[in-house]
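A.B. asks: In case it's useful when we look at the structure, here is the feature table from Swiss-Prot:
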DOMAIN    18-107  domain 'Cystatin'
MUTAGEN   Arg38 to Gly  Decreased cystatin activity, but no effect on anti-fungal activity
MUTAGEN   Gln63 to Leu or Pro  Decreased cystatin activity, but no effect on anti-fungal activity
MUTAGEN   Cys68 to Gly  Increased cystatin activity
MUTAGEN   Lys92 to Pro  Loss of anti-fungal activity, but retains some cystatin activity
Amino acid sequence: MAEAAHGGGLRGRGVLLGGVQDAPAGRENDLETIELARFAVAEHNAKANALLEFEKLVKVRQQVVAGCMHYFTIEVKEGGAKKLYEAKVWEKAWENFKQLQEFKPAA
């Protein structure tokens with residue numbers, strides 16, 4: 001896959017369009033990113049009638065699509081036990097749109 005080469009504003013930033021990339025260092029501590037991860041847990045709880053409690057964001061990856069697909073590894077508490085889950089959230093910030101695409105136990 002090619003880097004953005006023409007007027008997309010991404011040239012020289014190392015962003016690979018369409019490819020899943022590790023987010024910049026420290027992104028797991030970014031408040032907006034944490035809110036998206038909390039959203040993923042809340043959406044999963046609502047859909048699955050679960051009671052997972054967000055603990056922390058462990059890993060963040062992202063993919064530039066029509067918006068941004070965020071790939072999270074999230075530590076949660078379930079009945080007092082800490083567990084890891086993987087979530088995928090699609091966001092189009094300019095439309096105030098976010099949607100949980102996937103939420104599953106980490107492999």
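Backbone N, Cα and C atoms are what each Cβ position is placed from, and that goes for glycine too.
Have a look at these and tell me how they're positioned relative to everything else.
C.D. replies: Shown for the domain 'Cystatin' (18-107): DSSP residue counts in helix, strand and coil, namely 24 helix, 49 strand, 17 coil.
When Cβ atoms from all protein chains are considered, those within 10 Å of Arg38 (mutagenesis position) total 13, not counting its own.
For Gln63 (mutagenesis position), applying a Cβ distance below 8 Å and a minimum sequence separation of six or more within one chain yields Gly18, Gly19, Val20, Gln21, Met69, Tyr71.
Its Cβ placed at the centre, Cys68 (mutagenesis position) has 16 other Cβ atoms within 10 Å.
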A.B. asks: Limited to the domain 'Cystatin' (18-107), I'd like the whole-number average of pLDDT.
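C.D. replies: Summarising the domain 'Cystatin' (18-107) by its mean pLDDT gives 96.
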